[in-house]
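Features reported for this protein in Swiss-Prot:
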MUTAGEN   MET56 to Ala  Loss of 44,4 kDa fragment
MUTAGEN   MET56 to Ile  Loss of 44,4 kDa form
MUTAGEN   ILE149 to Asn  Does not glycosylated
MUTAGEN   CYS181 to Ala  No effect on ability to acylate ghrelin
MUTAGEN   GLN191 to Asn  Does not glycosylated
MUTAGEN   ILE290 to Asn  Does not glycosylated
MUTAGEN   ASN307 to Ala  Abolished ability to acylate ghrelin
ACT_SITE  ASN307  active site
ACT_SITE  HIS338  active site
Amino acid sequence: MDWLQLFFLHPLSFYQGAAFPFALLFNYLCILDTFSTRARYLFLLAGGGVLAFAAMGPYSLLIFIPALCAVALVSFLSPQEVHRLTFFFQMGWQTLCHLGLHYTEYYLGEPPPVRFYITLSSLMLLTQRVTSLSLDICEGKVEAPRRGIRSKSSFSEHLWDALPHFSYLLFFPALLGGSLCSFRRFQACVQRSSSLYPSISFRALTWRGLQILGLECLKVALRSAVSAGAGLDDCQRLECIYLMWSTAWLFKLTYYSHWILDDSLLHAAGFGAEAGQGPGEEGYVPDVDIWTLETTHRISLFARQWNRSTALWLRRLVFRKSRRWPLLQTFAFSAWWHGLHPGQVFGFLCWSVMVKADYLIHTFANVCIRSWPLRLLYRALTWAHTQLIIAYIMLAVEGRSLSSLCQLCCSYNSLFPVMYGLLLFLLAERKDKRN
């Protein structure tokens, strides 16, 4: 087994690993009394700029330009209008970049550069931070930089005043991945006194490293099993189900490994869960809880726990503000945020229907199923069904293209979401009659 190829096969893993020593250095410098708060902001910002240029090359401009514009917007707009205008600018910019990917993939039929994929991934994370910051300002939780037009301060003072916001948008531990950190938590971590700054827990980092090693070994074993089988276009019945489940497991193992690596980088820099939570600070939200994701029999719980910080961001940004069809609007926006590929649109809309069905099915079961043997059987069956439906959705989203989506829809695997869809129709009709 080529271990070097195993751990650095994905470019994001390579660049996240390359940033690790600098995260440890930042943590060490913060313990020193001579490392001022302004120096911390500059270190994080400079590290983000260097990492962006190293990972994205000339495409890094697609990150720097919206970050600069976002800081300008939050500096000069009033709190009442800052979120709306910032949101539409950021999503418009991201959509244009995704349309460039569509043009290259579907019209030209050429594979886009790897650096462009990394840029789009980082741009999606930047959108999270920009909209989170603008929401905080709009809700009065965070103060915007002083208004340049109304203030008589010099231009350099305005730049220093905007430094925390600019550093937040581009700080290197979260540039390429990681749980969404609010501006308030980011500011509290950076401004924490040297005596209160958390020391590096090498035991926690070692444990995360062992988890990544185990996940990567599982990926190698599963990849060999998947590659030896048939494809979705020529599989038959149970073989199609096994192929879908094992391929989805490959995707999940990749996500788990990346999320743990991202969490390790944030921890090494002092922004992880081990940093604790002081008065007025927001808690750290990890993206992955493997045990909950793999043992739950509820599709709705899986949706809330999968990429948890993003799920909370979508809930705050879309779900709570939607007056009609909040669930559908949330998943539709998620498809827009991911790039509006055919498989993504179908996958996320299917997911919203499955979550709605999940609520009705489990509400009905809690009333009708009383004995514990039947409850145990029900839980086992719904767990298996949940895992297979999630695998179906994952293949649709990750396949992206229309041809891959057609292969998936024409396979026997479509039986599982169709079954939940029929139950949704029957239970919704029963609920309407009772009302």
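Placed from the backbone N, Cα and C atoms, the Cβ positions cover glycine too.
For all the noted positions, this structure keeps the original residue and models no substitution.
Given the structure is predicted, the values throughout are model-derived calculations rather than measurements.
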Legend entry - Candidate with sparsest Cβ neighbourhood (10 Å radius) among MET56, CYS181, ILE290, the listed mutagenesis positions: ILE290
Inset, instruction - Starting from each candidate's C-beta and looking 10 angstroms out, tell me which of the mutagenesis positions GLN191, ASN307 has the most other C-beta atoms. - result: ASN307
Inset, instruction - Do me a favour and check the Cα-Cα span between GLN191 (mutagenesis position) and MET56 (mutagenesis position); whole Å is fine. - result: 30
Inset, instruction - Express the distance between the Cα positions of CYS181 (mutagenesis position) and MET56 (mutagenesis position) as a whole number of Å. - result: 22
Inset, instruction - Whole-number Å only: compute the distance from the Cα of HIS338 (active site) to the Cα of ASN307 (mutagenesis position). - result: 13
Inset, instruction - Count the other Cβ atoms sitting within 10 Å of the Cβ of HIS338 (active site), across every protein chain shown. - result: 18
Legend entry - Between MET56 (mutagenesis position) and ILE290 (mutagenesis position), the C-alpha gap once rounded to whole angstrom: 30
Legend entry - Mapped DSSP class for CYS181 (mutagenesis position), helix or strand or coil: coil
Legend entry - Cα separation, ASN307 (mutagenesis position) to ILE290 (mutagenesis position) (Å, whole number): 11
